[in-house]
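Undergrad: Shown below is the structure under consideration.
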Amino acid sequence: MKLEINKFNYNDPIDGINVITMRPPRHSDKINKGKGPFKAFQVIKNIWIVPERYNFTNNTNDLNIPSEPIMEADAIYNPNYLNTPSEKDEFLQGVIKVLERIKSKPEGEKLLELISSSIPLPLVSNGALTLSDNETIAYQENNNIVSNLQANLVIYGPGPDIANNATYGLYSTPISNGEGTLSEVSFSPFYLKPFDESYGNYRSLVNIVNKFVKREFAPDPASTLMHELVHVTHNLYGISNRNFYYNFDTGKIETSRQQNSLIFEELLTFGGIDSKAISSLIIKKIIETAKNNYTTLISERLNTVTVENDLLKYIKNKIPVQGRLGNFKLDTAEFEKKLNTILFVLNESNLAQRFSILVRKHYLKERPIDPIYVNILDDNSYSTLEGFNISSQGSNDFQGQLLESSYFEKIESNALRAFIKICPRNGLLYNAIYRNSKNYLNNIDLEDKKTTSKTNVSYPCSLLNGCIEVENKDLFLISNKDSLNDINLSEEKIKPETTVFFKDKLPPQDITLSNYDFTEANSIPSISQQNILERNEELYEPIRNSLFEIKTIYVDKLTTFHFLEAQNIDESIDSSKIRVELTDSVDEALSNPNKVYSPFKNMSNTINSIETGITSTYIFYQWLRSIVKDFSDETGKIDVIDKSSDTLAIVPYIGPLLNIGNDIRHGDFVGAIELAGITALLEYVPEFTIPILVGLEVIGGELAREQVEAIVNNALDKRDQKWAEVYNITKAQWWGTIHLQINTRLAHTYKALSRQANAIKMNMEFQLANYKGNIDDKAKIKNAISETEILLNKSVEQAMKNTEKFMIKLSNSYLTKEMIPKVQDNLKNFDLETKKTLDKFIKEKEDILGTNLSSSLRRKVSIRLNKNIAFDINDIPFSEFDDLINQYKNEIEDYEVLNLGAEDGKIKDLSGTTSDINIGSDIELADGRENKAIKIKGSENSTIKIAMNKYLRFSATDNFSISFWIKHPKPTNLLNNGIEYTLVENFNQRGWKISIQDSKLIWYLRDHNNSIKIVTPDYIAFNGWNLITITNNRSKGSIVYVNGSKIEEKDISSIWNTEVDDPIIFRLKNNRDTQAFTLLDQFSIYRKELNQNEVVKLYNYYFNSNYIRDIWGNPLQYNKKYYLQTQDKPGKGLIREYWSSFGYDYVILSDSKTITFPNNIRYGALYNGSKVLIKNSKKLDGLVRNKDFIQLEIDGYNMGISADRFNEDTNYIGTTYGTTHDLTTDFEIIQRQEKYRNYCQLKTPYNIFHKSGLMSTETSKPTFHDYRDWVYSSAWYFQNYENLNLRKHTKTNWYFIPKDEGWDED
């Protein structure tokens, strides 16, 4: 089926086919209340648009603002919206444009195709499948006869909240019992609900926005609608999962957020990181339930059909069945494949990634933002192909979705505020804690309303009642420990045919959908009939709004919310006229609107001590520098402690920033963490349910030998499954009770740090307004303030990174060291009972089994059940920390006492110990593995010195390790031939030193009497990034690793004192080549001996990132040109082969070219052929990632597969230079890195012309051409790659090669 989108205007005439007068499916008077009929437009086959407000589920028949507060803090109401013909036409055009955007990508077209073709299972009448009101809409013909047309989806305008979107299945039972049902969507293409990425993955955004930016983004209405379309798909297939959900505990603590239950259907539909919290047991039940439902429907409905018709032909395609009329059976394998695709591949996050749309990280918003309006019909604001991120408008890197864009109009939510009041239990508990100006001024007599420049004004507590108001969205979200309802861990008696569900059977996450073929699309029957069957059941009627209960709670002490309020500045304060003072007294800040609480003493002193009216730019600049330094130093501070035989890097100011831990150790947050662990961070320490298992049982009776053996094996496998299920339930409880609280703490931390930065901003603006120097300097100072704000925001980001590391490690520790061991105790009892059962069973069947087999099975049972199944740490949904923190690297970093690297264009110690660094004038920064690397050159002034301190001093008994990345250029001359020159040393007759000689790295460790020397093989000579790790166990040995592989070990037990007071010096000492240089990145020193496992993990962390890397190891970049070579044919690059007769040029490999090193070694030339441009990106940092879809351009022409000349299995790669020859130009780039090699593969997507393939090469002679190395897409390689000998089959491995100063071919 070729999907077509019909174009309409609202005033188009009724034609009875695509434009009708529709009777609303919800025609019940109870729900509809006489609404309609409405004009409806069939925009896609079986998909209709009705430009009317969706108001069928509103019991009050009222679109006005609710008279009571609701939980949705970002709702907006306008009862007059979508009333006029012009508004209805605008809505119609808006929805059509969004659908066209969805259709613009193959995945979106597949989704629309699936919805268009997915007719719900009809009823049976007179032996034939017959449509009912569950699959059709009714319309009024000119002769007043009511007829019916097929409809799978009806898209309406928004409901009461004009920025909200929702999906409703018409009937409640069919959405989940396998039948399926027509769906209605209420959709708002012009009114959107923004989201923020306060502590998300896209941190580099502040580098491209020249202002203090709140990272608030507008959703693309295409991704919003696709979310609803996924729900529609679930409804049409009858697999909507509404029986599994999290209930949120609103009564455990008084500061709990009021929140509706979160059904797992929403997590599956949204996808992303939170969907990882869904237990595999629940996934198993979802799949089993769907299979059981479909099996029942086939048996009880489909097999009662006796008449063949078009509907039956269609249903046999939609539901994979085997057999003949009256005896159909479910094709389980095909059904599971389709089910896995619809449930686990189709989701908003996956689809948004394919469309290069930024979506929020979590399904639940931590901070709802007021809605916005945008005219998406303006092609300069929103395009069909790129949405808001229009590259020609300069909106790359998601900048087009930033709320600061001019086309977004912010609209303040007009719903009543949902908040609680927190009041002191005793009226005089503290001095006037409520000082929010918008509230206290309403309660003060006019004669008391005075304006003063002094900052010590206070108001009596009796006047202000001492209460603060806290928004519902800021309260703690905690899941009920029993919210995983309907979890039944019991098992039937084990039989020979018992099946076992394992996690590794879950579907692969192929988000391209390119290999999924929904065959029912080719057999959609087109049926119009006047008489349809009516279902005798209640229509599904959702709840309109979630009402919020305003309450007052009374406290005896200050809370986190008081501390947050004390850091807030009222919006009414004019920063040009009123100076905001920072204070370390929460009481003062709460009682005075011109004071802000801050725990950062140095920064506060710098802010407060400067006189009003700075007189020169020099003083102003120095003041700004001091602010940045103080704020960066104080927010970057960490304390390292040992807890539970582990090392933890604590962010010490979190306690005084948010009033955490005082119940445990007042004023000593670090001590509180050391004593209580994560419980010091939690508002509520939850109980969790430890699942109780009864030992497995087996069937008895007459059994054959093979059946007995099968029962034992199935029981052992089922035991493993039960362990996995219990682990997953425990993980889900942790996510709901611990992880969600940590998310709230992180949101509070970000809010507090942002308010600290805002207080600084207000002071800078005040000083600028009152500047007493040369008036012409103000513009320069304003620019300096803007730059300062960016640096402050980066300090906030770094502080959040430290906080995330700290909190997630505690959270992980609680799961693995508190929860899991308790669960394992019960599981061991379960194993004991199971073992007794199996031993007894085997003994009873010994006469069937024989002595040898009986003994073997008992031994097998004993071995399996005496071995615990480890909890997989990688199964934890580490959400927002994925690209910041690798669990293993995090543990290593806690011992890190030096990390010399580059950040924000400066060389600094990134370890948190803030070493004193002196940098020579000829030290430079260059492109590195991730960001910037340090370039040490051959000149005398290219030197870095790090002063000795207590962290870097190692006694004769102190173990330590050194690890660093090095990129050493290939030699261009023989000046250093045979010369050893130093790279870095802490050496003065004794100490340690790292040198280079003939491209080999040398490690020295020496005291006054003894020394060792280890020389690496020739691994660092060829300009690629290599990880060198040197570990030292003072009682054993020193080991050198290269790229995680152990090179050599030497005994150092006889080496004693190696301490020197000299600095650590980086320089190319004794180097003879003034043009020589070396790049270093992340030079780290650890106060421990890293074991081999940690070294390997440290190296693998580099490859665990999803960056695609060029041949040197640097991240691949969009909009940059590269040479391309295949691993199979070094020295041959890509070129175009002109062939005009077909309007099509082939891409082939060039002739081979070699270069010779100064030492007479020959290599294939890397800079050969034509450069290839990687086109387009909506990535914030412009970097290419695994599974990205890229476009390649050679000589200014797109590369791809021509539709004019194709073969299903083998297709030549070419370009077009005309406008009539289409190319399939998308390549999916796949990460295939190995040690020392940074290659990738380029996958061409499946379409009607060709199968998916891998770009490869082949020496052949096509018709009319010579023998050449042709470049083509091979379906065979794609299908067989995983099973090939990869040392022999390297034709599909491609290197991207940029020109690099470390590799000279001139």
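Cβ coordinates are placed from backbone N, Cα and C, and glycine is handled just like the others.
Annotations per Swiss-Prot:
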- His227, His231, Glu266: Zn(2+) binding site (BINDING)
- Glu228: active site (ACT_SITE)
- Cys423 to Ser: Artificially assembled toxin fragment (light chain plus translocation domain) does not digest VAMP2 in neurons, is more susceptible to proteases (MUTAGEN)
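Can you walk me through where each of these features ends up in the structure?
TA: Glu266 (Zn(2+) binding site) counts 19 other C-beta atoms within 10 Å of its own C-beta, drawing on all protein chains shown.
Sequence-distant contacts of Glu228 (active site), defined by Cβ-Cβ distance under 8 angstroms and a gap of at least six in the same chain, are Asn165, Ala166, Thr167, Val185, Phe187.
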Undergrad: What are the other residues, in sequence order, whose C-beta lies within 8 angstroms of the center of the C-beta atoms of His227, His231, Glu266 at the Zn(2+) site?
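TA: The surrounding set, listed in chain order, is Thr167, Glu228, Val230, Glu265, Thr269, Phe270, Glu348.
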Undergrad: Sort out the sequence-distant neighbours of His227 (Zn(2+) binding site) for me: same chain, 6+ apart, CB within less than 8 Å of its CB, listed by position.
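TA: Correct list: Asn165, Thr269, Phe270, Glu348.
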Undergrad: Taking only the Cα atoms, work out how far Cys423 (mutagenesis position) lies from Glu266 (Zn(2+) binding site), in Å, as a whole number.
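TA: So the alpha carbons of Cys423 (mutagenesis position) and Glu266 (Zn(2+) binding site) sit roughly 36 Å from each other.
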Undergrad: Under 8 Å Cβ-Cβ from His231 (Zn(2+) binding site), six or more apart in the same chain: what's there?
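TA: Result: Thr167, Ser183, Val185, Ser240, Glu265, Thr269.
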Undergrad: Need the DSSP three-state call for Cys423 (mutagenesis position) to compare against my parser.
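TA: For Cys423 (mutagenesis position) - judged by DSSP and reduced to three states - the answer is strand.
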Undergrad: Please report the number of other Cβ atoms within 10 Å of the Cβ of Cys423 (mutagenesis position).
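TA: I count 18 other Cβ atoms within 10 Å of it.
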